[in-house]
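See below for the structure under consideration.
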Amino acid sequence: MGDNGDNKELKQKLNFSYSEEEQEDEGQKEAQESKKVQYHTPERCGHQDSEAKFTPPRTPLNHVCELSTPQVKDRASPDQGLRTPVSRPHTRPETPAPPDKSKPPPHCESPFTPRGHSSQSVISTGKLPSRGSKHLRLTPGPLTDEMTSLALVNINPFTPESYRRQFLKSNGKRKTRRDLEEAGPEEGKVEKGLPAKRCVLRETNMACRYEKEFLEVEKIGVGEFGTVYKCIKRLDGCVYAIKRSTKPVSGLSDENLAMHEVYAHSVLGHHPHVVRYYSSWAEDDHMMIQNEYCNGGSLQAAISENAKSGNHFQEPKLKDILLQISLGLKYIHNYGMVHMDIKPSNIFICHKIPSDSPVVPEEAENEADWFLSANVTYKIGDLGHVTSISEPQVEEGDSRFLAKEILQENYQHLPKADIFALGLTIAVAAGAEALPTNGTSWHHIREGQLPNIPQDLSKEFYNLLKDMIDPDPVARPSAAALTRSRVLCPSLGRTEELQQQLNLEKFKTATLERELKEVQRAQSSKEGQSSPGVTGTHTGSRSTRRLVGGKSAKSSSFTWGQSSP
């Protein structure tokens, strides 16, 4: 009986679904054995103490979510799955240590069957449900915790106010930080308890995400505000461009400057002529931005290569660049923003990679998807100087491409400053000499005179470039007007002509259909005015023709010459 009891006890201990509820009568014995295990495994205890010591501070909400969803935590730290068994302390399987009630149960250290896992979750969370992560996110908590959480949420300045009020109020169940800040006097208690705006980047700092998720290939660019690296994401195997800010984020002012580009990217979304944004995070007090990788480099690099060989972009290519960037600017301006730093180094080139699958001829159905057939795509990048048109906070870009009215702090026509910079960018791509940063030559260009271009351009195209740098911003064409320019789209006139002809033919067809319906209506009215007797006779003759007429002729052809029975 003693051996059978020991075997039964051993099986129960080896069964990982064995919970505390099933061993209440042996609690004292298990407590003694747990002390022995702790003495035999000092490294494990030291390791847990060190983890508890260096664990970053967490809000109670996040702490409870981690206890209720340990599997999510395991996925977020892939290094735990890569540890070798040597690094783990050796413990006897016959003496599993029960969880310490003074500390959260270590879910990630021992496997559990669903039964044991659920029982441990219920014990660890107390009155909270086992699936508390979703429950806690959707259920409003105490007002103080809610305000603390809202203090760690940025407000995107480029989000339209109507959109923000419509979608961020959560049907009145949960208020945003701005709603709490704009509360009336009757809610004075809420205003007094509102925490100060905190540095979200520093509070949400992520350690070693760059090294864990990406493989750095090479450095592809260095700018005033950051360094760009070509990286491969370990999970999906795709290539991305990761931008790391040069200066660390040390306060709210630095955070706002670092977040400016992220705000603009997140609101703009995806457009074929704007460098695509994927993700951003703070790491070691530096801003990290994950963007689309453009395999053709920058337009400035291409211009430098052409200058070495004595070549320049020819007029057809210049028109293509101008048209594509105009489409990107039109998209940005329609969102109520301006770039404010258009120049060759902020325009990037993407070469279409040929597919291994058989090529299927495709026809662009509208103006929006014509770029799918283009072998080279030009995109606008580096949105660090983007500002709002309605509430401008202008930070001057490169003085070589800066419009004069911006220096005079005239912000009434901000989109036209992008047009001015784009005109000079095309002139540089055409082979113009290096632009001045100040002096007489600088003012000469601001008077509407293009720099010397070492190639002959068509009169229409040259005049278009001059219009783009007109001293009067009102006289400059808009980005939308450039996309409809006959100079950039010669086929646009033919398309409009064909469209007019098509509309004319549609009108003629509609007129004929209307006349036909009137004739049919008149004919049906005449038939309705006939007498009932005539109508009955006509109907009878019609039914006779239907039953005998046509079909009898066909049957007679088959029975011709045969005698009837």
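Each position is counted from 1, following the chain as shown.
Using N, Cα and C of the backbone, Cβ positions are placed for all residues, glycine too.
Listed in Swiss-Prot for this protein:
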- S77 to A: Abolishes phosphorylation and ability to maintain meiotic arrest in oocytes during the germinal vesicle (GV) stage (MUTAGEN)
- S118 to A: Does not affect phosphorylation (MUTAGEN)
- S133 to A: Does not affect phosphorylation (MUTAGEN)
- S149 to A: Does not affect phosphorylation (MUTAGEN)
- 214-492: domain 'Protein kinase' (DOMAIN)
- I220, G221, V222, G223, E224, F225, G226, T227, V228, K243: ATP binding site (BINDING)
- D341: active site, proton acceptor (ACT_SITE)
- N346, D382: Mg(2+) binding site (BINDING)
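Structure coloured by features recorded in Swiss-Prot.
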residue: I220; record: ATP binding site; DSSP (3 states): strand
residue: G226; record: ATP binding site; DSSP (3 states): strand
residue: D341; record: active site, proton acceptor; DSSP (3 states): coil
residue: N346; record: Mg(2+) binding site; DSSP (3 states): helix
residue: D382; record: Mg(2+) binding site; DSSP (3 states): coil
* To do: Could you round the CA separation between G226 (ATP binding site) and N346 (Mg(2+) binding site) to a whole angstrom and send it over?
  => 13
* What subset of the binding-site residues I220, V228, D382 lies within 10 angstroms of D341 (active site, proton acceptor), using C-alpha positions? -> D382
* Taking the Cβ of V222 (ATP binding site) as the centre, count every other Cβ atom within 10 Å, in any protein chain shown. => 9
* Asked: Sequence gap of 6 or more, C-beta under 8 Å: which same-chain residues meet both conditions with respect to V228 (ATP binding site)?
  -> K219, I220, G221, V222, A241, I242, K243, R244
* Let me know the largest Cα to Cα distance in Å among the ATP-binding residues I220, G221, V222, G223, E224, F225, G226, T227, V228, K243, as an integer. => 14
* Structure fact -> Min neighbour Cβ count (10 Å) across recorded positions E224, D341, D382 flags E224
* **Neighbouring C-beta atoms (10 Å sphere around the C-beta of N346 (Mg(2+) binding site))** => 25
* Enumerate the residues of the same chain, I220, G221, V222, G223, E224, F225, G226, T227, V228, K243 excluded, that satisfy the criterion Cβ within 8 A of the mean position of the Cβ atoms of the recorded ATP site; list them in sequence order. => R244, T246
* To do: Can you grab the distance from E224 (ATP binding site) over to D382 (Mg(2+) binding site)? Cα atoms, rounded to a whole Å.
  => 11
* For I220 (ATP binding site), list the number of other Cβ atoms lying within 10 Å of its Cβ atom. => 17
